[in-house]
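K.L.:
Quick one: this structure, given as structure tokens, is what I'll be asking you about.
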Amino acid sequence: MPQDVDFHIPLPGRQSPDHARAEAEQLAWPRSLGLIRSDAAAERHLRGGYADLASRFYPHATGADLDLGVDLMSWFFLFDDLFDGPRGENPEDTKQLTDQVAAALDGPLPDTAPPIAHGFADIWRRTCEGMTPAWCARSARHWRNYFDGYVDEAESRFWNAPCDSAAQYLAMRRHTIGVQPTVDLAERAGRFEVPHRVFDSAVMSAMLQIAVDVNLLLNDIASLEKEEARGEQNNMVMILRREHGWSKSRSVSHMQNEVRARLEQYLLLESCLPKVGEIYQLDTAEREALERYRTDAVRTVIRGSYDWHRSSGRYDAEFALAAGAQGYLEELGSSAH
């Protein structure tokens, strides 16, 4: 049921014209860094459709810029899978790995860092190419929030203290869904930067939060059966059932309505952007960057997520694992010696 749940997304679907080439070459990068070694891991990775996802998130990107987006999507899901199992239920083990990965934001990693950390270091190096120090600092801040969120989730599992309310869950999950770093990369892939004085404006912040919320609601629907099998309790469907005593179908219907309401608000916020440009006295180039952010970053991460979730093999029933089983085929989080 979950991947077939319909959401009305009033935004056009787009895809990079270079998607076929990127899809054919998507295993080259993770294999070169030892992130995918076995044929089984390669087959499972291909089933996820991560090149398809990147080509929808970054439809304006081609060549090396699209490849960076594909590699980021590959890395995201390889990293996330490392926490499906005992590590993700142990806050100390989780923090040890997230700290090792986040260290790449501060400088070169030691050779003994785990493969998943070296993968992130390569992505971060390429991400910062051609971007201003202020942009890199902003993106690094978003990445740190992302890594911190994994520790929060592990704490919740360790203490068997699932979120009591939708509001509590959203506050935690908004970081680990990874939308903000994903949207950041749209600027890098498109070789533009939103004016920094506008980024934290009320309108922009509200637009981005809607993009984050829609993504996590879509993801929770798609991954519901997988998480039910694992005994995961922090999923919006389950939380709504606990909080309100609703049935599964009513909880899903409520989430559909939430997405619809948020997107109506999003379109209203979009209509305010010309006024934002006036208030912040943006010049022509800055207004163009703001418009590109609207069309090539925020919109595409909303619509692209929806289209990918409906077709990705990542959420197929065969990948649903029992509680305590590890969700990855290859250990990428252990330090090399």
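Positions of Cβ are set from backbone N, Cα and C atoms, glycine also.
Keep in mind the model shows the original residues, not the substituted ones.
Among the sequence features in Swiss-Prot, the mutagenesis site Phe77 to Ala is noted as follows: Loss of activity. For the mutagenesis result Phe77 to Tyr, the note given in Swiss-Prot is 20-fold decrease in activity and catalytic efficiency. Positions annotated as Mg(2+) 1 binding site by Swiss-Prot: Asp80, Asp84. Positions annotated as Mg(2+) 2 binding site by Swiss-Prot: Asp80, Asp84. Under its mutagenesis entries, Swiss-Prot includes Asn219 to Asp with the note: 60-fold decrease in activity. 55-fold increase in Km for FPP. What Swiss-Prot records for Asn219, Ser223, Glu227 is Mg(2+) 3 binding site. What Swiss-Prot notes for the published mutagenesis of His309 to Ala is this: 3-fold decrease in activity.
Quick one: how deep are these features, and who are their neighbours?
P.N.:
In the three-state DSSP scheme, Phe77 (mutagenesis position) is classed as helix.
Residues within less than 8 Å, Cβ to Cβ, of Phe77 (mutagenesis position) and separated from it by at least 6 positions along the same chain comprise His45, Gly48, Tyr50, Arg314.
With a 10 A radius on its CB, Asn219 (mutagenesis position) counts 20 other CB atoms from all the protein chains. According to DSSP, Asn219 (mutagenesis position) sits within a helical segment.
Other C-beta atoms found within 10 angstroms of the C-beta of His309 (mutagenesis position) number 22, with every protein chain shown included. DSSP assigns His309 (mutagenesis position) to a helical segment in the three-state reduction.
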K.L.:
Measuring Cα to Cα, tell me the gap between Ser223 (Mg(2+) 3 binding site) and Asp84 (Mg(2+) 1 binding site) in whole angstrom.
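P.N.:
Roughly 13 Å, rounded to the nearest whole number.
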K.L.:
In DSSP terms, helix, strand or coil for Asp84 (Mg(2+) 1 binding site)?
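P.N.:
Coil, per DSSP.
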K.L.:
His309 (mutagenesis position): which of the recorded positions Asp80, Asp84, Asn219, Glu227 have a C-alpha within 10 angstroms of it?
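P.N.:
Checking Cα-Cα distances against His309 (mutagenesis position), the recorded positions within 10 Å turn out to be Asn219.
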K.L.:
I want to check the contact list for Glu227 (Mg(2+) 3 binding site): same chain, sequence separation of six or more, C-beta distance under 8 angstroms. What comes out?
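P.N.:
In sequence order, Asp220, Asn235, Met238 meet the Cβ cut-off.
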